[in-house]
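For the natural variant Ala5 to Thr, the note given by Swiss-Prot reads: In strain: Isolate Switzerland/G9337/1993. Listed in Swiss-Prot as a natural variant, Arg142 to Lys is described as follows: In strain: Isolate Holland/G9018/1987. Here the residue is the original one, but Swiss-Prot notes a natural variant at this spot, Lys148 to Gln: In strain: Isolate Holland/G9018/1987. Looking at Swiss-Prot, you'll find the natural variant Val151 to Leu noted as follows: In strain: Isolate Switzerland/G9337/1993. One entry in Swiss-Prot concerns the natural variant Asp160 to Asn. Its note says: In strain: Isolate Switzerland/G9337/1993. Per Swiss-Prot, natural variant Glu267 to Ala is noted as: In strain: Isolate Holland/G9375/1993. Natural sequence variation is annotated in Swiss-Prot for Ser321 to Thr, with the remark: In strain: Isolate England/RV628/1996. Swiss-Prot gives this note for the natural variant Ile336 to Val: In strain: Isolate Holland/G9018/1987 and Isolate Holland/G94112/1989.
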Amino acid sequence: MPFQAVLSALLSALTLCVGKFPIYTIPDKLGPWSPIDIHHLSCPNNIVVEDEGCTTLTVFSYMELKVGYITTIKVNGFTCTGVVTEAETYTNFVGYVTTTFKRKHFRPSPSACRDAYSWKTAGDPRYEESLHNPYPDSHWLRTVTTTKESVLIISPSVADMDAYDKTLYSKIFLNGKCSGVSQVSPFCSTNHDYTIWMPENPNPGVSCDIFTTSKGKKATKDGKLCGFVDERGLYKSLKGACKLKLCGISGMRLMDGSWVSIQNHDEAKWCSPDQLVNIHDFHSDEVEHLIAEELVKKREECLDALESIMTTKSISFRRLSHLRKLVPGFGKAYTIINKTLMEADAHYKSIREWTDVIPSKGCLMAGGRCYPHHNGVFFNGIILSPDGHVLIPEMQSAMLQQHIELLESSVIPLMHPLADPSTIFKKDDGAEDFVEVHLPDVQKQISGIDLGLPEWKRYFLIGVSALAFLALMIFIAACCRRVKRKKRAKPNPVELIRKVSVTSQSGRPIPSWESYKVETGGQS
């Protein structure tokens, strides 16, 4: 990509062009003019910035974006939901057993989720066993509650990572995003109170595989870093660069929108939120290749124009336009004054809008002012038309304009439009439909005697039973008393015979037979 350095130089203006790309170069310092011979004409070197004076080169390694890097960085993960399964068993008076299963939630710990995920991915039977219902137990006239805690793993669950701050985005995250996963906080909260999200790899930074390591040479002047020569041998300036972290790695965003992992440029400030990094894809590489061919063609056109000037010993404004320097820095400017070829030292700057060059009709902004013309002639082929308009004979090629439009459109969005806050899970106490789980560590709780009735019915039955029992006791006591009384009133058969009373002849009752005999014997 030989044009990458040219584009970098084009964008290394003395004034910061935030998020914009230059379309032309104009001298900000110009003069004085002096006559020259046509043999002093030369085509400018547009490959490097000549005014930085960075001559000390030191070999170093750096990282840059991979070719083919796309905006969306996918991070594979899984959701982990904690579920408590209760097996409630009641055995009634006749031994009939009733078992009821209930499921509730709990918030699982990250370590338990990581272990369960490892079991599931490794095919360990412990994971499937942990999902089984607890084995119920029973006791006569008692309610036995057996609980089992489980964690349900659902995978894959893919999130999108923002390369700028490593923020994760997904519809299931709380508020649609997660500030990132680290050793301190190894999970992300979700819209479900009892579900957490964790990356498949404990170190999610490995998902940010967008960099490649390259070797180059640092260019310094008096110990101060002012640029570097990349792996392709192209010089890139750090003028106008700003500091920017990608996937947690510190680096510099150059003015052409590219990014390199250079960190020791002390004068640079942090990039503003709208200064994004250009996508380095195959399309832009293809366009850059075509632009490089276009620049070679421009160089050949300049040499052809120069050869034509030398051969014909004549010059025109159009031919002078080929000699303009296309990148910021020191160069030459040429004009024709009173039919004399003139040359001046110039320092070129890049401009991003044509209004920066022609702010009003008839005004060519150069050197910080409306530059005066000589009989309708400015310099570098720029002239004044008869109706008073400034005419610039050349602009950047259509191919370069296409590349500029591509760079302006191919930027990484600061936030990914994937968060959908309308998706919320239920938050009731029962387990949702997506949960089918129940886990280890069985706990048994045996209640007291329970007839399986509601509380008021139970107290009512106890009261009725107490009254019935009291009535039964009273009835039994009454029966016993009556039986005892009957036994006491009934005489002995022998005594009954002895106690039979008779009536004497005199009419008086005789209590016994013996008395009767005595009485009758005396009378005789």
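Yeah, the Cβs are placed from backbone N, Cα and C, and that goes for glycine too.
Take the Cα of Glu267 (variant position) and measure to each of the variant positions Arg142, Asp160, Ser321, Ile336: the nearest one is Asp160. When the C-alpha distances from Asp160 (variant position) to the variant positions Arg142, Lys148, Ile336 are tabulated, the minimum falls on Lys148. It is Val151 that, of the variant positions Val151, Ile336, has its Cβ surrounded by the most other Cβ atoms within 10 Å.
Ranking the variant positions Asp160, Glu267 by C-beta neighbours within 10 Å puts Asp160 at the top. In the three-state DSSP assignment, the secondary structure recorded for Ser321 (variant position) is helix. Ranking the variant positions Arg142, Lys148 by C-beta neighbours within 10 Å puts Lys148 at the top. Cα to Cα, Arg142 (variant position) and Ile336 (variant position) are separated by 112 Å. If you check the variant positions Lys148, Val151, Ser321 against Ile336 (variant position), none has a Cα inside 10 Å of its Cα.
The Cβ neighbour count for Ser321 (variant position), using a 10 Å radius and every protein chain shown, is 18. A distance of 74 Å separates the Cα atom of Val151 (variant position) from that of Ser321 (variant position). Ser321 (variant position) sits 84 Å from Lys148 (variant position), taking the CA atoms of both as reference points.
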